[in-house]
Amino acid sequence: MFKGILLCVLFAVLSANPLSQPEGFADEERDVRGLASFLGKALKAGLKIGAHLLGGAPQQREANDERRFADDDDDVNERDVRGFASFLGKALKAALKIGANMLGGTPQQREANDERRFADDEDDVNERDVRGFGSFLGKALKAALKIGANALGGSPQQREANDERRFADGQQDYTGWMDFGRRNGEDD
């Protein structure tokens, strides 16, 4: 799943990365811009699908957790689950930072690159279109980061609130079921 998303991001980054272009390349560049726009939209759709596959809405994740851990004993450690989710979140954030850096680096560096890139161009390449696509990709990466963080459990405050509710008495496992199979303190 993550390999597919990362491959889509890598392909979009490589196809959108401006290279030095020979003169007379503007007509072909317009065609490439259309393809890059299509790839950006495909990437956005792929990230939405990926986030949905990771668990959907927070309420759906909670329902899935209740079903997933309903019959588990103490074989799943709460700290292990939190640690793995934290690791996945950090890995996704690092991958998206690398992708954003490959798209042009810091805003100052992008501005310097834009000045050099468009210094000798005629009016056949619209600078706003190119900057707009870069801005779109930046926003798409930011949205992907938010979607990924939400899919992994929401904000740190939300995860903490969920954990406090889920593990309030310390005697219950992930779903509120007692260790001996009793529910809500009732005997079988």
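Yeah, the Cβs are placed from backbone N, Cα and C, and that goes for glycine too.
Listed in Swiss-Prot for this protein:
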- A57 to S: In clone PXC204 (VARIANT)
- A85 to G: In clone PXC204 (VARIANT)
- A112 to V: In clone PXC204 (VARIANT)
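Other C-beta atoms found within 10 angstroms of the C-beta of A85 (variant position) number 15, with every protein chain shown included. Under the three-state DSSP scheme, A85 (variant position) falls in the helix class.
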